[in-house]
Amino acid sequence: MSYVAAEPGVLISPTDDLQSPRSAPAAHDENADGITGGTRDDSAPNSRFQLGRRIPEATAQEGFLVRPFTQQCQIIHTEGDHAVIGVSPGNSYFSRQRLRDLGLWGLTNFDRVDFVYTDVHVAESYEALGDSAIEARRKAVKNIRGVRAKITTTVNELDPAGARLCVRPMSEFQSNEAYRELHADLLTRLKDDEDLRAVCQDLVRRFLSTKVGPRQGATATQEQVCMDYICAEAPLFLDTPAILGVPSSLNCYHQSLPLAEMLYARGSGLRASRNQGHAIVTPDGSPAE
């Protein structure tokens, strides 16, 4: 795989609140912002990872504010080869109009755009959080079907031939060799990489703190389901160019990825490939959530 340790001075990482725990906000819908959705807090330093010197400014484009995570991410954004727009099922943020607007933004600024929606470990997540197996399956099918229909409508309207705008479920990548290698390597690293394990465990704890009462506490099953969810999505944060065969790619979401500070930090360890970027894309006039 082509993801490597960053050279000093090449990748610059701002901070989010991953290592600065605080009370988590209440979830606003069934899947909230997904397990890998997070928040960004530039006011608190992070002692685990070395920070950079300058964070790119947000740019207004087609009704959105685009905030590349690092200077290298800004270059990838400017190159405009490819973008992944992540969509989580059961999240009211992704309305039909919002998806259409994101599709227009993507087509205006990138040669190719892929909407990627989560359809793996969804039912397991609902069941782990208390639904019966039957109810969890019903809820997952309903939410996945709904988000797929909305994205498909957008793609058919904006690019009927599918030449530049596509929709892909996460499950599609399970037969992709590059994805499988990235996923297998990630599982191996979780056993030995202290930083990676700490970041993922903290992410799991933060997510479950919004779902499980403080007196009840999270179970081992709940923690494992969350970890599986994270590991399923992480390869796209590491090296989408290797997975989809594009020169470079910008992973876009309306929140900062909690893994981003580690993936774009200086030094050794698990890092995103040099042609993999991340940007926070929010409706114009709203802060990065």
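Glycine is treated like the rest: Cβ placed from N, Cα and C.
Here the original residues stay in place, and none of the substitutions has been built in.
Just so you know, the Cβ of Ser88 (mutagenesis position) picks up 24 other Cβ atoms within 10 Å once every protein chain is counted. Among the mutagenesis experiments that Swiss-Prot reports, Ser88 to Ala is described with the note: Complete loss of cYY-forming activity.
Secondary structure at Ser88 (mutagenesis position), taken from DSSP and collapsed to helix, strand or coil, is coil. Per Swiss-Prot, the feature active site, nucleophile maps to Ser88; the stated evidence is a curator's inference.
In the three-state DSSP classification, Ile230 (substrate binding site) falls within a helix. Among the features that Swiss-Prot reports, substrate binding site is placed at Asn91, Tyr229, Ile230, Cys231, Ala232, Glu233, Tyr253, with the record citing similarity to another entry.
Here the residue is the original one, but Swiss-Prot notes a mutagenesis experiment at this spot, Tyr229 to Phe: Small but detectable amount of cYY-forming activity.
For Glu233 (mutagenesis position), the number of other Cβ atoms no farther than 10 Å from its own Cβ, over all displayed protein chains, is 23. Experimental mutagenesis at this site is recorded by Swiss-Prot as Glu233 to Ala, annotated: Complete loss of cYY-forming activity.
One mutagenesis experiment named in Swiss-Prot is Glu233 to Gln, and its note says Complete loss of cYY-forming activity.
Swiss-Prot lists Tyr253 to Phe among its mutagenesis entries, and the accompanying note reads: Small but detectable amount of catalytic activity (200-fold decrease). The Cβ neighbour count for Tyr253 (mutagenesis position), using a 10 Å radius over every protein chain in view, is 24. DSSP assigns Tyr253 (mutagenesis position) to a strand segment in the three-state reduction.
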Between Asn91 (substrate binding site) and Tyr253 (mutagenesis position): CA-CA distance (Å): 13
Take the Cβ of Ile230 (substrate binding site) and count every other Cβ within 10 Å, whichever protein chain it belongs to. 24
Max CA-CA distance, Å, over listed substrate-binding residues Asn91, Tyr229, Ile230, Cys231, Ala232, Glu233, Tyr253: 20
Pairwise CA distance, Tyr229 (mutagenesis position) versus Ser88 (mutagenesis position), rounded so that it is a whole Å: 12
